[in-house]
Amino acid sequence: MFSRTASKFRNTRRLLSTISSQIPGTRTSKLPNGLTIATEYIPNTSSATVGIFVDAGSRAENVKNNGTAHFLEHLAFKGTQNRSQQGIELEIENIGSHLNAYTSRENTVYYAKSLQEDIPKAVDILSDILTKSVLDNSAIERERDVIIRESEEVDKMYDEVVFDHLHEITYKDQPLGRTILGPIKNIKSITRTDLKDYITKNYKGDRMVLAGAGAVDHEKLVQYAQKYFGHVPKSESPVPLGSPRGPLPVFCRGERFIKENTLPTTHIAIALEGVSWSAPDYFVALATQAIVGNWDRAIGTGTNSPSPLAVAASQNGSLANSYMSFSTSYADSGLWGMYIVTDSNEHNVQLIVNEILKEWKRIKSGKISDAEVNRAKAQLKAALLLSLDGSTAIVEDIGRQVVTTGKRLSPEEVFEQVDKITKDDIIMWANYRLQNKPVSMVALGNTSTVPNVSYIEEKLNQ
């Protein structure tokens, strides 16, 4: 499988060069209120996606109003000063557009996909739902029940639960440690005043990016932005996009064992401090993650895999159900590590943790081959191309990059960064990030045999 992947994308630079010659790249402009417009024109298409990215998510909340950004997302389509809920739905259907939104720890995003001639209408609607929502009390109460049910569903998703707890202990008493939905007590108590205060504080022009991709004319989108978003106020003390807005997050050593002995599996997340979106070693972190890789028993690969960890997992079929290496980045911090699902017995849990630590130590010791490094780089480039499939995916990439780093690297620029990575870079990165550094860990399920953080640190540092 890996050789086929490497072969398939051996000529990615030639392919990317062809694509780049046809696409003019990302253009940016800025309104007087600080709002950034960023676009990428895609030839030979008649549709486009436009999205408004706000540099504010659950990270912009406090303990008392945690969950407000997500609550606002639910209310965005429930009526504005200019349109009723039915009116919004009818208008979207009449132009055949698709409207959606999501909230993350750092961003609030609303986007619409439409035909080229309907871009002005799409921008108008995005502005309306973002800046002029009515926030009707009856709608608030209805959505409160919906969000409570959503929270209950999330609690059944073990990976979500584990990673929420991982953030909470790793960023203890810090904004990044808060969940996106917020605690149930907040969901039950958030008021219209809380919602309006969040908008007033965070919805500022200099904290917004209007991104467009597809059959979109940059100059025209700038005009639409001025018409529909020009009224958005500017921050009293604007901070450039990609610059810190507060104290840098502190990575905290810690562990949490959530005992659920009735579960047939144990879920474990082990993390060390990773890298931010704009860190110089961002792509090295991803390449190191790719070398560690992922494995799933259900897929049945591994015995012929070039990954020693995958081979160990597959040769002992009960060692783990699956594992997934991760490199999660934020504007000024990150988490790098492994998520494991295994049967709840002492033998399996101890073995899989030891095998993972063995793999990390192998990378630190330099016992990786040039072939592994080249394979990891090929996988990164392949993943990039596959992730930019369609105007919506490109808008997501543009918006995320500009909001978090202040600029957008083109795919070709990313390829250049990845191609520069050497085996020595990865070894140096692993020795800096994985040696004598604090570890955080969360385990869910039958946790009685899960090694603690002290054990992991001791083994990793040997």
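Along the chain as shown, residues are numbered 1 onward.
For all residues, glycine too, the Cβ spot is worked out from N, Cα and C.
Substitutions noted, but not modelled.
What Swiss-Prot records for GLU73 is active site, proton acceptor. Per Swiss-Prot, Zn(2+) binding site is recorded for HIS70, HIS74, GLU150, and the stated evidence type is experimental evidence. Swiss-Prot gives this note for the published mutagenesis HIS70 to Arg: Loss of zinc binding. Loss of catalytic activity. One mutagenesis experiment named in Swiss-Prot is GLU89 to Ala, and its note says Loss of catalytic activity and loss of binding to MAS2. In Swiss-Prot, a mutagenesis experiment is listed as SER133 to Ala, annotated with the note Loss of catalytic activity. No effect on the binding to MAS2. Quoted from Swiss-Prot, the note on the mutagenesis of TYR198 to Ala is: No effect on catalytic activity. Quoting Swiss-Prot on the mutagenesis of LYS234 to Ala: Loss of catalytic activity and loss of binding to MAS2. According to Swiss-Prot, the mutagenesis experiment PRO249 to Ala carries this note: No effect on catalytic activity. For the mutagenesis of THR301 to Ala, Swiss-Prot gives this note: No effect on catalytic activity. The structure shown keeps the original residue. Quoting Swiss-Prot on the mutagenesis of SER333 to Ala: Loss of catalytic activity. No effect on the binding to MAS2.
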>> For the Zn(2+) site (HIS70, HIS74, GLU150), what does the 8 A shell look like? I mean other same-chain residues with CB within 8 A of the CB centroid.
In response: GLY67, PHE71, GLU73, THR103, GLU143, VAL146, ILE147, LEU181
> So how many other Cβ atoms are close to GLU73 (active site, proton acceptor), meaning within 10 Å of its Cβ?
Replying inline: 21
> Considering only the recorded positions GLU89, SER133, GLU150, LYS234, PRO249, which residue has the minimal Cα-Cα separation from HIS70 (mutagenesis position)?
Replying inline: GLU150
> Which of the mutagenesis positions TYR198, LYS234, SER333 has its Cα nearest to the Cα of GLU150 (Zn(2+) binding site)?
Replying inline: TYR198
> If you count Cβ atoms within 10 Å of the Cβ of SER133 (mutagenesis position), leaving out that atom itself, what do you get?
Replying inline: 21
> What does DSSP call LYS234 (mutagenesis position) in the simple three-state scheme?
Replying inline: coil
> Taking the Cβ of TYR198 (mutagenesis position) as centre, how many other Cβ atoms lie within 10 Å?
Replying inline: 20
> Should SER133 (mutagenesis position) be counted as helix, strand, or coil on the basis of DSSP?
Replying inline: strand
>> Return the count of C-beta atoms lying within 10 angstroms of the C-beta of SER333 (mutagenesis position), excluding that atom itself.
In response: 21
>> List the recorded positions among GLU73, HIS74, SER133, TYR198, LYS234, SER333 whose C-alpha is within 10 Å of the C-alpha of GLU89 (mutagenesis position), in sequence order, or say none.
In response: none
> Which residue, out of the recorded positions HIS70, HIS74, shows the minimum number of other Cβ atoms inside 10 Å of its Cβ in this structure?
Replying inline: HIS74
> So which mutagenesis positions out of SER133, TYR198, LYS234, SER333 end up within 10 angstroms of PRO249 (mutagenesis position), measuring C-alpha to C-alpha?
Replying inline: SER333
> In the structure shown, with every protein chain counted, which of the recorded positions GLU150, LYS234, PRO249 has the densest set of Cβ atoms within 10 angstroms of its Cβ?
Replying inline: PRO249
> Rounded to an integer, what is the Cα-Cα distance in Å between TYR198 (mutagenesis position) and SER133 (mutagenesis position)?
Replying inline: 13
>> Quick check for the class: what is the C-alpha distance, in angstrom and rounded, between GLU73 (active site, proton acceptor) and SER133 (mutagenesis position)?
In response: 10
> What is the Cβ neighbour count of GLU89 (mutagenesis position) at a 10 Å cut-off, with all protein chains included?
Replying inline: 13
